[in-house]
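Report on one structure; see the data block that follows.
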Amino acid sequence: MPSDVASRTGLPTPWTVRYSKSKKREYFFNPETKHSQWEEPEGTNKDQLHKHLRDHPVRVRCLHILIKHKDSRRPASHRSENITISKQDATDELKTLITRLDDDSKTNSFEALAKERSDCSSYKRGGDLGWFGRGEMQPSFEDAAFQLKVGEVSDIVESGSGVHVIKRVG
(Lines of atoms letter the chains of each structure in order from A and count residues from 1; the text may use other names and numbers.)
(Lines give C-alpha, C1' and ligand atoms only; values in the text may rest on other atoms or scores of the structure.)
Protein backbone atom coordinates (compact mmCIF):
# COMPACT_ATOMS: atom_id res chain seq x y z
CA MET A 1 0.00 0.00 0.00
CA PRO A 2 1.48 3.41 -0.92
CA SER A 3 2.46 5.79 1.87
CA ASP A 4 0.68 9.10 2.41
CA VAL A 5 3.62 10.94 0.81
CA ALA A 6 3.57 8.59 -2.19
CA SER A 7 -0.16 9.05 -2.73
CA ARG A 8 0.22 12.85 -2.63
CA THR A 9 3.37 13.14 -4.75
CA GLY A 10 3.04 10.24 -7.15
CA LEU A 11 6.50 9.02 -6.11
CA PRO A 12 7.07 5.40 -5.11
CA THR A 13 7.65 4.77 -1.39
CA PRO A 14 9.98 6.01 0.21
CA TRP A 15 11.10 8.63 -2.36
CA THR A 16 10.75 12.38 -1.66
CA VAL A 17 11.24 15.57 -3.67
CA ARG A 18 13.99 17.95 -2.60
CA TYR A 19 15.42 21.17 -4.01
CA SER A 20 19.06 21.79 -4.95
CA LYS A 21 20.06 25.36 -4.15
CA SER A 22 23.24 25.06 -6.22
CA LYS A 23 21.49 23.63 -9.32
CA LYS A 24 18.23 25.52 -8.67
CA ARG A 25 16.02 22.55 -9.48
CA GLU A 26 14.16 19.66 -7.90
CA TYR A 27 15.74 16.27 -7.35
CA PHE A 28 14.57 12.98 -5.87
CA PHE A 29 15.88 11.40 -2.66
CA ASN A 30 15.42 7.96 -1.15
CA PRO A 31 15.95 8.31 2.63
CA GLU A 32 16.34 4.55 3.12
CA THR A 33 19.24 4.14 0.69
CA LYS A 34 20.45 7.79 0.83
CA HIS A 35 20.41 7.74 -2.98
CA SER A 36 19.54 10.93 -4.87
CA GLN A 37 18.92 11.45 -8.57
CA TRP A 38 17.69 14.10 -10.99
CA GLU A 39 15.25 11.86 -12.91
CA GLU A 40 11.95 10.65 -11.47
CA PRO A 41 12.45 7.21 -9.89
CA GLU A 42 11.02 4.18 -11.64
CA GLY A 43 7.35 3.70 -10.80
CA THR A 44 6.56 7.42 -10.49
CA ASN A 45 3.07 8.55 -11.45
CA LYS A 46 4.26 11.50 -13.53
CA ASP A 47 0.84 13.16 -13.80
CA GLN A 48 0.41 13.06 -10.02
CA LEU A 49 3.99 14.33 -9.48
CA HIS A 50 3.50 17.28 -11.86
CA LYS A 51 0.20 18.17 -10.15
CA HIS A 52 1.87 17.95 -6.74
CA LEU A 53 4.76 20.19 -7.81
CA ARG A 54 2.32 22.71 -9.29
CA ASP A 55 0.13 22.74 -6.16
CA HIS A 56 3.00 22.49 -3.65
CA PRO A 57 5.96 24.30 -5.17
CA VAL A 58 9.44 23.65 -3.85
CA ARG A 59 10.27 27.28 -4.64
CA VAL A 60 8.36 30.45 -5.46
CA ARG A 61 9.15 33.84 -6.96
CA CYS A 62 7.70 36.90 -5.27
CA LEU A 63 7.69 40.66 -5.30
CA HIS A 64 7.20 42.49 -2.03
CA ILE A 65 6.95 45.91 -0.47
CA LEU A 66 8.56 46.22 2.96
CA ILE A 67 7.84 49.06 5.36
CA LYS A 68 10.24 49.04 8.29
CA HIS A 69 9.45 50.52 11.69
CA LYS A 70 11.47 51.47 14.77
CA ASP A 71 11.16 47.95 16.21
CA SER A 72 12.37 46.21 13.02
CA ARG A 73 15.48 44.10 13.45
CA ARG A 74 17.43 46.67 11.43
CA PRO A 75 15.53 49.98 11.48
CA ALA A 76 17.42 51.56 8.57
CA SER A 77 17.12 51.50 4.80
CA HIS A 78 18.18 53.27 1.62
CA ARG A 79 15.44 55.78 2.41
CA SER A 80 16.48 56.59 5.99
CA GLU A 81 19.46 55.78 8.20
CA ASN A 82 17.26 55.82 11.30
CA ILE A 83 13.66 54.70 10.92
CA THR A 84 11.53 56.03 13.76
CA ILE A 85 7.93 55.33 12.72
CA SER A 86 5.84 53.00 14.86
CA LYS A 87 4.70 49.57 13.75
CA GLN A 88 1.14 50.91 13.57
CA ASP A 89 2.22 53.81 11.34
CA ALA A 90 4.12 51.39 9.08
CA THR A 91 1.03 49.17 8.87
CA ASP A 92 -1.20 52.16 8.09
CA GLU A 93 1.18 53.28 5.33
CA LEU A 94 1.19 49.79 3.83
CA LYS A 95 -2.63 49.73 3.91
CA THR A 96 -2.62 52.99 1.94
CA LEU A 97 -0.29 51.47 -0.66
CA ILE A 98 -2.51 48.38 -0.93
CA THR A 99 -5.51 50.65 -1.50
CA ARG A 100 -3.60 52.39 -4.29
CA LEU A 101 -2.96 48.99 -5.88
CA ASP A 102 -6.63 48.04 -5.60
CA ASP A 103 -7.93 51.41 -6.85
CA ASP A 104 -6.04 51.53 -10.10
CA SER A 105 -3.75 48.62 -10.80
CA LYS A 106 -2.93 49.94 -14.27
CA THR A 107 -1.25 53.16 -13.10
CA ASN A 108 -0.04 51.91 -9.73
CA SER A 109 1.70 48.66 -10.53
CA PHE A 110 3.12 46.62 -7.70
CA GLU A 111 6.62 47.11 -9.13
CA ALA A 112 6.21 50.90 -9.33
CA LEU A 113 5.02 51.13 -5.73
CA ALA A 114 7.89 48.92 -4.55
CA LYS A 115 10.38 51.20 -6.32
CA GLU A 116 8.69 54.24 -4.82
CA ARG A 117 8.36 53.12 -1.21
CA SER A 118 9.84 49.74 -0.22
CA ASP A 119 12.53 49.77 2.47
CA CYS A 120 14.08 46.56 1.07
CA SER A 121 17.06 46.75 -1.28
CA SER A 122 14.88 44.83 -3.77
CA TYR A 123 13.10 48.15 -4.43
CA LYS A 124 15.59 48.62 -7.30
CA ARG A 125 14.08 45.55 -9.00
CA GLY A 126 10.46 46.49 -8.31
CA GLY A 127 10.47 44.40 -5.13
CA ASP A 128 11.55 41.23 -6.98
CA LEU A 129 13.12 38.75 -4.57
CA GLY A 130 13.71 36.15 -7.26
CA TRP A 131 13.12 32.44 -6.68
CA PHE A 132 13.42 31.07 -3.16
CA GLY A 133 12.68 27.84 -1.36
CA ARG A 134 11.62 26.88 2.12
CA GLY A 135 14.03 27.87 4.87
CA GLU A 136 15.41 30.90 3.02
CA MET A 137 13.06 33.60 4.34
CA GLN A 138 11.63 34.47 7.73
CA PRO A 139 8.91 31.93 8.63
CA SER A 140 5.91 34.30 8.56
CA PHE A 141 6.98 35.70 5.18
CA GLU A 142 7.70 32.26 3.76
CA ASP A 143 4.40 30.80 4.96
CA ALA A 144 2.45 33.63 3.33
CA ALA A 145 4.44 33.43 0.07
CA PHE A 146 3.94 29.67 -0.32
CA GLN A 147 0.18 29.95 0.36
CA LEU A 148 -0.33 32.39 -2.51
CA LYS A 149 -1.18 31.29 -6.02
CA VAL A 150 0.61 32.96 -8.94
CA GLY A 151 -0.80 36.47 -9.39
CA GLU A 152 -2.25 36.71 -5.87
CA VAL A 153 -1.35 39.44 -3.40
CA SER A 154 -1.14 38.76 0.33
CA ASP A 155 -2.70 40.55 3.23
CA ILE A 156 -0.24 42.40 5.46
CA VAL A 157 2.49 40.07 6.74
CA GLU A 158 4.52 40.91 9.84
CA SER A 159 8.12 39.74 10.21
CA GLY A 160 11.20 40.78 12.13
CA SER A 161 12.08 43.03 9.19
CA GLY A 162 8.84 45.03 9.32
CA VAL A 163 5.48 44.77 7.56
CA HIS A 164 5.15 43.44 4.02
CA VAL A 165 2.70 42.91 1.22
CA ILE A 166 3.71 40.06 -1.09
CA LYS A 167 2.77 39.27 -4.68
CA ARG A 168 3.57 35.81 -6.02
CA VAL A 169 4.72 35.91 -9.64
CA GLY A 170 6.14 32.41 -10.10
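Glycine is treated like the rest: Cβ placed from N, Cα and C.
Although substitutions are noted, the structure shown does not include any of them.
The domain 'WW' annotation in Swiss-Prot covers 9-43. The list of residues near the domain 'WW' (9-43) in space but at least 6 beyond its ends in sequence, with Cβ under 8 angstroms from a Cβ of it, reads 2-3, 49-53, 58-59, 131, 133-134.
The domain 'PpiC' annotation in Swiss-Prot covers 57-170 and is backed by sequence analysis. Note on the domain 'PpiC' (57-170): DSSP counts are 39 helix, 26 strand, 49 coil.
For the published mutagenesis C120 to R, Swiss-Prot gives the following note: Abolishes PPIase activity. Every protein chain considered, the tally of other Cβ atoms within 10 Å of the Cβ of C120 (mutagenesis position) stands at 20.
S122 to P appears in Swiss-Prot as a mutagenesis experiment; the accompanying note says: Abolishes PPIase activity. For S122 (mutagenesis position), the count of additional Cβ atoms within 10 Å of its Cβ stands at 19 [all protein chains shown].
One mutagenesis experiment named in Swiss-Prot is G127 to D, and its note says In PTF1-2; decreases the catalytic efficiency 20-fold.
Quoted from Swiss-Prot, the note attached to the mutagenesis of G162 to S states: In PTF1-5; decreases the catalytic efficiency 12-fold. Long-range Cβ proximity for G162 (mutagenesis position), meaning a same-chain Cβ under 8 A and a gap of 6 or more residues, is found for L66, I67, K68, H69, S72, A90, D119.
Among the mutagenesis experiments that Swiss-Prot reports, H164 to R is described with the note: Abolishes PPIase activity.
Averaged over the domain 'WW' (9-43), the predicted model has a pLDDT of 91. Packing around G127 (mutagenesis position) is summarised by its Cβ count: 26 other Cβ atoms lie within 10 angstroms of its Cβ, all protein chains included. Remark: secondary structure over the domain 'WW' (9-43) totals 1 helix, 14 strand, 20 coil, with classes taken from DSSP.
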